[in-house]
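**Student:** Feature annotation from Swiss-Prot assigns active site, proton donor to Glu204; the stated evidence is sequence analysis. Summarising the annotation, Swiss-Prot assigns chitin binding site to Asp135, Gln136, Gly162, Gly163, Trp164, Thr165, Tyr205, Met277, Thr278, Tyr279, Asp280, Trp433 and lists sequence analysis as the type of evidence. For 467-553, the entry in Swiss-Prot reads domain 'Fibronectin type-III 1'. Residues or ranges marked as domain 'Fibronectin type-III 2' by Swiss-Prot: 562-647. According to Swiss-Prot, the mutagenesis experiment Asp200 to Asn carries this note: Decrease in activity. Experimental mutagenesis is annotated in Swiss-Prot for Asp200 to Glu, with the remark: No change in activity. What Swiss-Prot says about the mutagenesis result for Glu204 to Asp or Gln is this: Loss of activity.
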Amino acid sequence: MINLNKHTAFKKTAKFFLGLSLLLSVIVPSFALQPATAEAADSYKIVGYYPSWAAYGRNYNVADIDPTKVTHINYAFADICWNGIHGNPDPSGPNPVTWTCQNEKSQTINVPNGTIVLGDPWIDTGKTFAGDTWDQPIAGNINQLNKLKQTNPNLKTIISVGGWTWSNRFSDVAATAATREVFANSAVDFLRKYNFDGVDLDWEYPVSGGLDGNSKRPEDKQNYTLLLSKIREKLDAAGAVDGKKYLLTIASGASATYAANTELAKIAAIVDWINIMTYDFNGAWQKISAHNAPLNYDPAASAAGVPDANTFNVAAGAQGHLDAGVPAAKLVLGVPFYGRGWDGCAQAGNGQYQTCTGGSSVGTWEAGSFDFYDLEANYINKNGYTRYWNDTAKVPYLYNASNKRFISYDDAESVGYKTAYIKSKGLGGAMFWELSGDRNKTLQNKLKADLPTGGTVPPVDTTAPSVPGNARSTGVTANSVTLAWNASTDNVGVTGYNVYNGANLATSVTGTTATISGLTAGTSYTFTIKAKDAAGNLSAASNAVTVSTTAQPGGDTQAPTAPTNLASTAQTTSSITLSWTASTDNVGVTGYDVYNGTALATTVTGTTATISGLAADTSYTFTVKAKDAAGNVSAASNAVSVKTAAETTNPGVSAWQVNTAYTAGQLVTYNGKTYKCLQPHTSLAGWEPSNVPALWQLQ
């Protein structure tokens, strides 16, 4: 039979694209489990992803991997079977195709919804490589991985499920106890059948984000924890029978949104570690040239208008996980083995932080993306490209003044700063995407040199520091409070203190004093302090300190005038833009608070604001209040009621119905979305367009 290469997406973003290839399927019998080996004694983990499609046109095979450079290989990707098919038909994705679920013999199988299945049976288990025979139980990439382990007994292999393109069914799987049970049982079956040492869930993303057509629901936050808990239960039970430790890991997003949409502290207690994807912070989806994986925040990026620059960097992403309760030893830092490019970037700043015409029209395999080995061979200080260094963000970049192309990437120098960060924070190691991008082993050699993997595993520190004592206020102004406290102790060592204003983190310091600024004059605040150690353990809170800021010097008690002429200037399905006439004040207006009903929606310094994250076709009522430096707040402006735009549907298109004959190409609407019929059929209950992508394609 003819099969199609199923993977066109790289690990986090749809911007990676691989063309489809026609492949011949090979039928092979089942596989005999290899003997279990002892867990490697590693002081740091070095986890490398190997994508199945590397063995196609990229011609980078498992045999090309140097197993001494990694401790774990994550094989990407397996998928989830649902209604007899897998894949993702979402037209916004890089590969909107589905296939029947198949076994290692490329035979169609009938399995329950939520079962883990091979992503590409031909390349996974069917293709013969040198030394293979036509009738051996398992061939393909998976057999090659097992051969690699036979000669390197400390190497571990992990099957990664999902990825950017194939995360469409995770929410459905996690939603019920029945499907969680199916998924967890199939994980055990998959590991035993193909001799993997663990399973890695790459769900992109719970609650929100990812491809538009992915299943998602608010309950994903709690359901993800339940799913992982069930997998852990099944893996531990299987491990007790098989005499080995089965690993469970996840790939996590690096944004504050991901941390808010998951129960990271609970997840960390379940999994062996978390691979945080600290890359893809900037790319061709925006027109401002910026860095793929900046280690530190660069204020110049914010000044140039780079979106979310203060949080879209490696340090902020990792710290967000630590602050959410992930122990440092369970956090493995992501490193990209590729760069991202833009075209039409002005020469100012050597192309950095410039408004460009768009993403690069060229790349190694996809436009806009450059493998590191390709950059080494053809770009770095070659062919008109000059290497520059951003010493704040700690990353290199290339600029070609002739063609105005800017490329952000990582090299051995920037990787060195990232490994130093790993050590300074006591993190568990490094993960990288992906092995075929570093064919000269330049970056792998750097990781291996900086992160020794042959020592004794230090015991996991789970002891929290003692509670900071005698928290007190030592200074107060109109806009700041200075606090002090007695030092905590720890079995290993205290690394710092988090200071909280109410429930919100106000600042983090390494000493026993802190000044919290930006407060409102004449206002009462309550502060507590928690100590932390290198493993990410937090102490209980100190005694609460309640203190009031002083009145503004000069006795300014006069509030600004109320804003006037509040009006809506634009509406979309999810946002409303407002404008108003400026207020006046005896000293000066410092900003405006915009309220959605009684809730504060945003604070701005100008006289316009856009409120996002709203529901379509819904009415909202807004008011605005002005404020000054003394903390005086005006009366509310006039109220304005505005309705967001409705979701657009195709006029004249009929709603989908049961027991109706449909022809190929016919359009219907279902749950507010438009679908095109792919095959003639008569509809039945359960064949709703959202459930049967083999029959319907979302428009």
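Even glycines carry a Cβ here, placed using N, Cα and C.
None of the listed substitutions appears in this model.
For each feature listed, report its degree of burial, its nearest neighbours and the pertinent distances within the displayed model.
**Tutor:** Counted within 10 Å of its Cβ, the other Cβ atoms near Glu204 (mutagenesis position) come to 26, all protein chains included.
The Cβ of Tyr205 (chitin binding site) lies under 8 Å from the Cβ of Ser167, Gly253, Tyr258, Asn261, each on the same chain and at least six residues away in sequence.
Classification of Asp200 (mutagenesis position) by DSSP places it within a strand. Sequence-distant neighbours of Asp200 (mutagenesis position) (same chain, 6+ residues apart, CB-CB distance under 8 A): Asn74, Ile158, Ile159, Ser160, Val161, Leu248, Thr249, Ile250, Ala251, Asn275.
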**Student:** These are the binding-site residues: Asp135, Gly162, Trp164, Thr278, Asp280. Which one scores highest on other Cβ atoms within 10 Å?
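**Tutor:** Going through Asp135, Gly162, Trp164, Thr278, Asp280 one by one, the largest Cβ count within 10 Å is at Thr278.
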**Student:** Rounded to the nearest Å, what's the C-alpha distance separating Asp280 (chitin binding site) and Glu204 (mutagenesis position)? Just drop the number here, would you?
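**Tutor:** Distance between the two Cα atoms comes out at 13 Å.
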**Student:** Could you measure between Asp135 (chitin binding site) and Glu204 (mutagenesis position) for me? Cα positions, answer in whole angstrom.
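**Tutor:** Rounded to a whole number, the Cα-Cα distance is 38 Å.
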**Student:** Can you give me the Cα-Cα distance between Trp164 (chitin binding site) and Glu204 (mutagenesis position) in Å, rounded to a whole number?
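**Tutor:** Checking the Cα atoms of Trp164 (chitin binding site) and Glu204 (mutagenesis position) gives a distance of 6 Å.
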**Student:** With DSSP as the reference, give the number of residues of the domain 'Fibronectin type-III 1' (467-553) in helix, strand and coil.
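**Tutor:** The composition, in the requested order, is 0 helix, 47 strand, 40 coil.
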